[in-house]
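**Q** Quick paste of what Swiss-Prot says about this protein:
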| type | residues | note |
| --- | --- | --- |
| BINDING | Glu292, Glu614, Glu1014 | Ca(2+) binding site |
| MUTAGEN | Arg757 to Ala | Loss of interaction with STAC2 and STAC3 and strongly decreased channel activity; when associated with 752-AA-753 |
| MUTAGEN | Arg1086 to His | Shifts the threshold potential to more negative values and lowers the concentration threshold for channel activation by caffeine |
Amino acid sequence: MEPSSPQDEGLRKKQPKKPLPEVLPRPPRALFCLTLQNPLRKACISIVEWKPFETIILLTIFANCVALAVYLPMPEDDNNSLNLGLEKLEYFFLTVFSIEAAMKIIAYGFLFHQDAYLRSGWNVLDFIIVFLGVFTAILEQVNVIQSNTAPMSSKGAGLDVKALRAFRVLRPLRLVSGVPSLQVVLNSIFKAMLPLFHIALLVLFMVIIYAIIGLELFKGKMHKTCYYIGTDIVATVENEKPSPCARTGSGRPCTINGSECRGGWPGPNHGITHFDNFGFSMLTVYQCITMEGWTDVLYWVNDAIGNEWPWIYFVTLILLGSFFILNLVLGVLSGEFTKEREKAKSRGTFQKLREKQQLEEDLRGYMSWITQGEVMDVEDLREGKLSLEEGGSDTESLYEIEGLNKIIQFIRHWRQWNRVFRWKCHDLVKSRVFYWLVILIVALNTLSIASEHHNQPLWLTHLQDIANRVLLSLFTIEMLLKMYGLGLRQYFMSIFNRFDCFVVCSGILELLLVESGAMTPLGISVLRCIRLLRLFKITKYWTSLSNLVASLLNSIRSIASLLLLLFLFIIIFALLGMQLFGGRYDFEDTEVRRSNFDNFPQALISVFQVLTGEDWNSVMYNGIMAYGGPSYPGVLVCIYFIILFVCGNYILLNVFLAIAVDNLAEAESLTSAQKAKAEERKRRKMSRGLPDKTEEEKSVMAKKLEQKPKGEGIPTTAKLKVDEFESNVNEVKDPYPSADFPGDDEEDEPEIPVSPRPRPLAELQLKEKAVPIPEASSFFIFSPTNKVRVLCHRIVNATWFTNFILLFILLSSAALAAEDPIRAESVRNQILGYFDIAFTSVFTVEIVLKMTTYGAFLHKGSFCRNYFNILDLLVVAVSLISMGLESSTISVVKILRVLRVLRPLRAINRAKGLKHVVQCVFVAIRTIGNIVLVTTLLQFMFACIGVQLFKGKFFSCNDLSKMTEEECRGYYYVYKDGDPTQMELRPRQWIHNDFHFDNVLSAMMSLFTVSTFEGWPQLLYRAIDSNEEDMGPVYNNRVEMAIFFIIYIILIAFFMMNIFVGFVIVTFQEQGETEYKNCELDKNQRQCVQYALKARPLRCYIPKNPYQYQVWYVVTSSYFEYLMFALIMLNTICLGMQHYHQSEEMNHISDILNVAFTIIFTLEMILKLLAFKARGYFGDPWNVFDFLIVIGSIIDVILSEIDTFLASSGGLYCLGGGCGNVDPDESARISSAFFRLFRVMRLIKLLSRAEGVRTLLWTFIKSFQALPYVALLIVMLFFIYAVIGMQMFGKIALVDGTQINRNNNFQTFPQAVLLLFRCATGEAWQEILLACSYGKLCDPESDYAPGEEYTCGTNFAYYYFISFYMLCAFLIINLFVAVIMDNFDYLTRDWSILGPHHLDEFKAIWAEYDPEAKGRIKHLDVVTLLRRIQPPLGFGKFCPHRVACKRLVGMNMPLNSDGTVTFNATLFALVRTALKIKTEGNFEQANEELRAIIKKIWKRTSMKLLDQVIPPIGDDEVTVGKFYATFLIQEHFRKFMKRQEEYYGYRPKKDTVQIQAGLRTIEEEAAPEIRRTISGDLTAEEELERAMVEAAMEERIFRRTGGLFGQVDTFLERTNSLPPVMANQRPLQFAEIEMEELESPVFLEDFPQDARTNPLARANTNNANANVAYGNSNHSNNQMFSSVHCEREFPGEAETPAAGRGALSHSHRALGPHSKPCAGKLNGQLVQPGMPINQAPPAPCQQPSTDPPERGQRRTSLTGSLQDEAPQRRSSEGSTPRRPAPATALLIQEALVRGGLDTLAADAGFVTATSQALADACQMEPEEVEVAATELLKARESVQGMASVPGSLSRRSSLGSLDQVQGSQETLIPPRP
């Protein structure tokens, strides 16, 4: 998160400027002269920091916006009086803003101080706007003066000002600096800018590649169209726009009589849409990526060159560009937004909501308690009254008192009755019956409103009126009852009650107003619809729904600030649009452009339209045409639209989704919190109800209960069972088999992990268990043991049988797709009919077999008890019935034939991965239920309002001058294309709009299309023009109607639909996680562990041959990379420079360049082949790609040469001799077009170069891997719908100018799929729906009866298209989004946390140490390797050596017998320690748990790999951890000696003391440190390091960190932490130890090269190693300084024969195969201090190490060499390995046990190594050490008086004994420095 911190600081500085001025330390001087005492500055400060000042400025900005909006732009720079007045007003605003800026500058200083005016971004914006305003004003004055002197120049000079004046529109942005919540939204958008920039690069890259491909393939193809012969009139059918044609080939032929295909046409969209040059090609590709108008471009290309293959280009473009890359934007924004919101949440918004709920619950409790109390009072009073009557005495019989008593009693009675009655009311209001009554009334109310429609009968209107009044009175009664029963205070506490009250009051008001006639019923009827909101009352008892509604209301706040931002954004662009296009949208062709910028409201609507993306391209084309068409200045207009579209549609609208996803997660957590409470209650009940069970059993029950909610929302078939996992060593079984718990016993189903994205099959490995034969008999005749039944069972469960059936399912599906929908009786269909019979019989046999095996349906486990089997049965039954009924005319049979389409669904039951995706989709649908409900309610409400507003108003006459149906008769004249010479006579028709609001259902349909953003501008303008009922439209009659649509779009389309999408995404992600709920690893840990297990080392090929090496060196150098990068860029530029109609020279040059580039890239390939050899070269996928491209390019060059050679005879086409009818333009070398693509593909190589984009790409490919089953599901969906479409709509005639035409139809399977793909992208799907509904013309070749020409199509189309659109747009495409958001969360993740993307670095650096990719390196290289990898994975080069070693102790990878560590083990250990996976607690237990988890998640992990990564318990393991632990201990010994030598100046010789000090070191310093290290707690260590370094710096003692392997200076930055050569010179080899270079001034003498040849050096060595210091009780102090002290590494052990090589190898061999299992025995035996020394037991599990190892037996040596040399050789070196003598071992083990390292104490090998290290450090022979140790033990025994301590060693007593022994030598212990 570091990168974001400066912005945060900026924000912190910015925000206080307005609200908290006191915080700002004001600079002492402003503008170099004004001090704080200066009166002018004082005044400015007080004004600027005066609260109302801010408000005044905001109001001024607002007024300025209003002024800008009222301005009316006019064509040709005309003006009216209003505009002139506004321009004068402009000066006033300018003055105000200038004064404000000046005062702020005087108050805060201008630039140089910390918080000066220009240091805030918002102020910079203000300043620029003010400055430009002043500058413009000055220029205008200059213009005026000039125009007075030279009148002609005014026009020219005025233009400059107009451009500058456009900047005024930025003023509304100043509102942002005044509203803090806006800044939060903006900041989260700004934070996302970096990852968004990467995505933008990727999009740009795609656009460039596709643009160049388009340029190569479609250049100049769009300029031919059909003209009438001999004229320039384009020949088109009615309603059809002109489109390209082709003279030959499979393009569009000209069919109209007297027309021909010829060139010279500017092209579609006035020549804007084409691929003739790079710029327009990019524009066209970008327009396709936005999924708006892409099918038009595809159809034009089809018309021009035929429809065989252009679809590949466009479909891939949409899939990659729109579905994938643009969804990344969403991933990034939602990630950023969640982070921003989490910060806000930590301030407790969510908490407040929780508390509020709690409070309300408490309050309800109190209220009911108080009312209960009142009732009790009433009861008491009744009893009291009786006693009062009984005991009333006759003495008080005075009349006055009696009268008074009566009043008092009356009041009392009244109060009592009131209380009783009120309590009764309270009970009534709270009862369920009352609730359902109210719901019933609400439903009736809804019904009465929904029954309204156009042309309804009078009685219905009366009925609705009466119902309205009755229901209103009922609602009023309900409200009053509630108020009385609950009391006003409690009533108004509920938000729903307040809302209810508002609705009722508005209803009463409406009734009064209508009755009195003060208001038209229309405006008020909208109020009546508000009553529908009462429907939301249902949510009261529906927890999850009410939580959803609460979270929606909650997100209104965050949405409000976003809406404000959106509104500002729209205003700014609308104002800018008015400046640019105001008054310019009037063209020659008399067609009115509705989306224009001629006034402010209209500009707002146009900008909003572009924002929703509907038809934005046509608005842009108009803008380009307004500036003179597709030539230089006009094209620049597209920049405005592209920026508007990108910022608005991609960024702002995706923030909506981000907010939605965010809030849903919140609603989920609310619901789950409540569920948790319920569970808690249940658990309490359970434990109360289990008196006779033991505690343990209760806990089992509790656990079971805990596991239950996890499965919620998952269908039972998909419940998870934990796989019992067997390993050779241990069996880890589920401790509570499910049968223990009643009611949890499930059917024997194969387990299916539930997840939306099926894992790669490797992880899923579903072992299907054969379901046993059920107990009962099948068909009452076959018993379970019957041979026939057993045989059937065997067949049914055989894999070959399943595969056989799957094959048949596939074949039968293919047969369905191959049918001919038009000609039912064709030969093809007859053949397919026979096949159908075969398939059906096979399926019937399968079902009979299965029923025989499992029984039909009577008993448990029978065939029909499974939903998927019922589906199978249905499909087969349908096939059988339709075979029986032959005639296809019967409508029943038609439906049955269509139902055969469900056959592919049978595959679901057989492909497990697919089955589980389907289940996931069902779960998602179930979970989405709530959202659907809320959305439907809102939709219904808007539909009712729509009916009130627009019923019967969408009629029109095609002759616009006629207003009613009566007038709309006869004929009228039309001028074609506005040309008065061309007249045409047409009949008048009274038309009803396709989408209208005449009744609630039509209204809901119309609104649904609006919510999909398709065709809503047409509907909107239709509504704006609407007049009275049954009247024609009036232009711009009611512009305010736009508000209805805009509110609907924002509420439903932006917000609810996004929440819907968000819900799908959240559900899928949760489903993905449920699979791993009880695996204890989170997603990131899983991904990293999976990477560590699956990764393989890279080969790093370095040639041996010197010449080859030279080539290799060149090819791998970065300069070569940059050179190739530059060449590819050049190649791109050359390709982009081509254009249509280019000159001959240009053609020639581009051909030569192409050859040159091909030669260069071929050379690159040859060089690389030489450098890497074939195996190395083809090992890298990028190289394979290069290779293919080079081969393709060479073929391309050869073909081009042949082509030019044959050009004289007409190119390659003429080889066949058919050249007569080919014009040169047509033969545009199409044969070589395919190979031309290879030129373009070179660009893709750029991807391998850019780091950020490469990571994106990597994740991209990874997310493709996650999609196989999702893709399969989509394929199935498309298949089924395509086949249904062919059966239903295949016979509709293809009519040009309608939506079912030559390019878009259901007549063949591929066409049907393409049409569906078009619908899925939302391209005018509602028009296709209308074109497929009933009453369409039939295809002339189909089999319709005479007189039935117009009977094709069916109204089933409504269900078909709506269901398809819903499934596609909301579910399926969101699966894509969910997968992408899952995989791309790294884009916004905190980079300091280790993630899978960090792990590639490890592979790269490992390859340098292991170039052959053997997967092993010397353990001594590990430390250097890890210090070269940056954190969070490695240690980084600044990590002190000691910390690095300690981390290695914590990582504890297994060490192989040859002294190497493996690749996977090292990577796994790194991941494990970095992410703290099972690092706490007992290490062995943790290892076993982790093994079990890995086996459970990745079932196919080989045991070998698992043992490598986590050795099993029984293993005699040697680990790197122990290796480094001995060195840490040794290092601590040395520090003590060093300290003692410094203190005394000489080295004491008393051996026992030395040994004792060494033991104290182990116990007090080394052991705790190692213990902490192993438990992974390194934070304290690092803090210590830091503290010590600082302390040392203060004292100016430049000491060195105690480095183990050479010295590392922690305070001087190493200039070169590791010279490249050192990769192979192992700095850790102890036989010839290499020191890293030193830079510290402390050491005066150099390090000795070899102690044998240099006597002085030898003396020094002895001196340096001879320093022994004793343990001091001042433990903490020592811990403090243990790291920073001046110490020398002992340079090499090879010098002293006795303690040298042999000893080392001896000690480390002892680390060998003797390990943990004997821990218990050791602990038991070793710690018996009373035992005589000579009886000290040998380390129990250890083979006596004195025996020399047999020849060939492998033992580990720490120098990394195999020790299988002959024993003689060893003795000749004088290094016979010895066991540590018992006394030493005993003492060391005691020390280790006391230090808390029991496991290491139990490891005999480790003890041996430690004792050797002790001897080395003290520079004593092991025998001497043993003698000293024996003395120590004797001394201790004498002190203890030979008293033996029973049992295990008590830490206190042993310490006591040591202390007493030590007391005698107290004088020798030096204090610590």
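Positions of Cβ are set from backbone N, Cα and C atoms, glycine also.
Unsubstituted: the structure retains its original residues.
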**Q** Looking at the binding-site residues Glu292, Glu614, Glu1014, which has the shortest Cα distance to Arg1086 (mutagenesis position)?
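**A** For Arg1086 (mutagenesis position), the closest Cα among Glu292, Glu614, Glu1014 is found at Glu292.
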**Q** Can you give me the residues near the recorded Ca(2+) site, meaning same chain, not Glu292, Glu614, Glu1014 themselves, Cβ no more than 8 Å from the center of the site's Cβ atoms?
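**A** Neighbours found: Thr612, Gly613, Asp615, Trp616, Phe1013, Gly1015, Trp1016, Gly1322, Glu1323, Ala1324.
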**Q** Taking the Cβ of Glu292 (Ca(2+) binding site) as the reference point, list residues of the same chain whose Cβ is under 8 angstroms away and which are at least six residues distant in sequence.
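**A** Listed in sequence order, they are Gly613, Glu614, Asp615, Trp616, Asn617, Glu1323.
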**Q** Around the C-beta of Glu1014 (Ca(2+) binding site), how many further C-beta atoms are within 10 angstroms, looking at every protein chain?
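**A** Step by step: centre on the Cβ of Glu1014 (Ca(2+) binding site), count other Cβ atoms within 10 Å, giving 22.
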**Q** Using DSSP with the three-state reduction, classify Arg1086 (mutagenesis position) as helix, strand or coil.
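**A** Going by the DSSP assignment, Arg1086 (mutagenesis position) falls within a helical segment, counted as helix.
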**Q** Within a 10 Å radius of its Cβ, which of these recorded positions (Glu614, Arg1086) has the fewest neighbouring Cβ atoms?
**A** Arg1086
